[in-house]
Amino acid sequence: MCHVIVTCRSMLWTLLSIVVAFAELVAFMSADWLIGKAKTRSGSGDEQAGMNSEPHYLGILCIRTPAMQQVSRDTLCGTYAKSFGEIASGFWQATAIFLAVGIFILCVVALVSVFTMCVQSIMRKSIFNVCGLLQGIAGLFLILGLILYPAGWGCQKAIDCGRYASPYKPGDCSLGWAFYTATGGTVLTFICAVFSAQAEIATSSDKVQEEIEEGKNLVCLL
């Protein structure tokens, strides 16, 4: 018989797992990894002279640059690489692979975590422990990706974004929110991996077993 078990710690772990996967996915697809300084627009009119454009944003896969026309101020946003081989740097290609693998694992864990309220074990293995192990592995992939990412700052696109950019030196560029989100998400991934053990303890406690023995199909312990 299926028992729905909800505890404070298991729900918190589930929510954190979903948040981490979503944050890493959004950061990966964002163009806000490197932010270049705003460049001066050149125009024929007096009003256009000396006008600063929006900053230049460069991500691992995406780019957002301000339109340089005199009239239009819309930004151009999208992926700059039509194929994997067109990614700006070999280091960024490796970063994309490691981050993609890590994010895929996190998304799978986030999906499975929703069903842990109904199913707590498979083949006598705790789902919480298995998911915690997978989150730890995903965190290692994310760390490798984040370590390799600054090594690609010497590529031409990074130099176009900001002068004096070189490996592990952003030059005139600054780091955007996507990099910090990915870094924070990586830290939170390891926290989730450790906290999964607490979720396992909470759902297999004596109080939960007592509720099940009383014939309750819905066990809610906060």
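Placement of Cβ uses the backbone N, Cα and C atoms for every residue, glycine included.
According to Swiss-Prot:
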type	residues	note
VARIANT	GLY102 to Glu	Causes malformations in the distal reproductive tract development in both female and male
Legend entry - List of residues, in chain order, with Cβ under 8 A from that of GLY102 (variant position) and at least 6 apart: GLU24, ALA138, GLY139, LEU140, PHE141, LEU142, GLY145, THR189
Inset, instruction - For GLY102 (variant position), name the DSSP secondary structure in the helix/strand/coil scheme. - result: helix
